[in-house]
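Chemist: Just dropping this structure here.
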Amino acid sequence: MRELAIEIGVRALLFGVFVFTEFLDPFQRVIQPEEIWLYKNPLVQSDNIPTRLMFAISFLTPLAVICVVKIIRRTDKTEIKEAFLAVSLALALNGVCTNTIKLIVGRPRPDFFYRCFPDGVMNSEMHCTGDPDLVSEGRKSFPSIHSSFAFSGLGFTTFYLAGKLHCFTESGRGKSWRLCAAILPLYCAMMIALSRMCDYKHHWQDSFVGGVIGLIFAYICYRQHYPPLANTACHKPYVSLRVPASLKKEERPTADSAPSLPLEGITEGPV
């Protein structure tokens, strides 16, 4: 229980840091007049995939898949716990890392011009006249948090399904339905990332790098708890594969159980 409490505490701390960084102001990067066209896209009020929906998909999808697998395969509580710990760590680390980069880089969004100058008229000093909160949020383009969270949560779901379905082991290779089922979450993550460019909220580099960050954390945290996908036991967490210390002691040969040497043909020598 103590180890579990520590694990939960680490994740709570990371999510706390993530929420804290959400309210910090980013670096105010100087925008040169010749590059203003990059940030002059229209300001879209209604997103294709709102932030709340993105968080719901990224957080609830892996949890729902884990619960469905438990019902179908009747997995034990230990396996469910390990899966929850792995995906929660991936999401927490991803959030902290993505927001940290956002604040340090301070890249303007594609619609930054109309956040800064709502009337479409730029003054000579280039001092923003728009809502300060909207302007500050407009300097958090790189990388895309929609993309990073989508690829973190749904990317983990892909690795989890690939392990459960043995997509890359001898028994599972060549069965296309297994591979399609495993990569479906990644397809959904890609659609979420691309939607941010359609909303003029991110440049393509923002979505691409965000996806890479999310996928890296998804794989790292998955491998912390599960064997490689090519392993024959990839459907089980490491905890379930470890041999308990009590069993190890029972397997050790004792003096009574040690094999005896044959005595035939052995005679006593002279004293």
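Glycine is no exception: its Cβ is also placed from the backbone N, Cα and C atoms.
Keep in mind that this structure shows the original residues, not the substituted ones.
These came from Swiss-Prot, pasted as-is:
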ACT_SITE  HIS146  active site, proton donors
ACT_SITE  HIS202  active site, nucleophile
MUTAGEN   ARG109 to Ala  Loss of phosphatase activity; when associated with A-146 and with A-202
MUTAGEN   HIS146 to Ala  Loss of phosphatase activity; when associated with A-109 and with A-202
MUTAGEN   HIS202 to Ala  Loss of phosphatase activity; when associated with A-109 and with A-146
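Help me understand the surroundings of these features in the structure.
Modeler: In the three-state DSSP reading, HIS146 (mutagenesis position) counts as helix.
All protein chains considered, the CB of HIS202 (mutagenesis position) has 29 other CB atoms within 10 Å.
Taking a C-beta cut-off of under 8 Å and a sequence gap of six or more, ARG109 (mutagenesis position) has these contacts in its own chain: TYR39, ARG115, GLU137, GLY138, ARG139, LYS140, SER141, TYR200, LYS201, HIS202.
Cβ neighbour count for HIS146 (mutagenesis position): 32 (other Cβ atoms within 10 Å of its Cβ, all protein chains included).
Under the DSSP three-state reduction, HIS202 (mutagenesis position) is assigned to coil, being neither helix nor strand.
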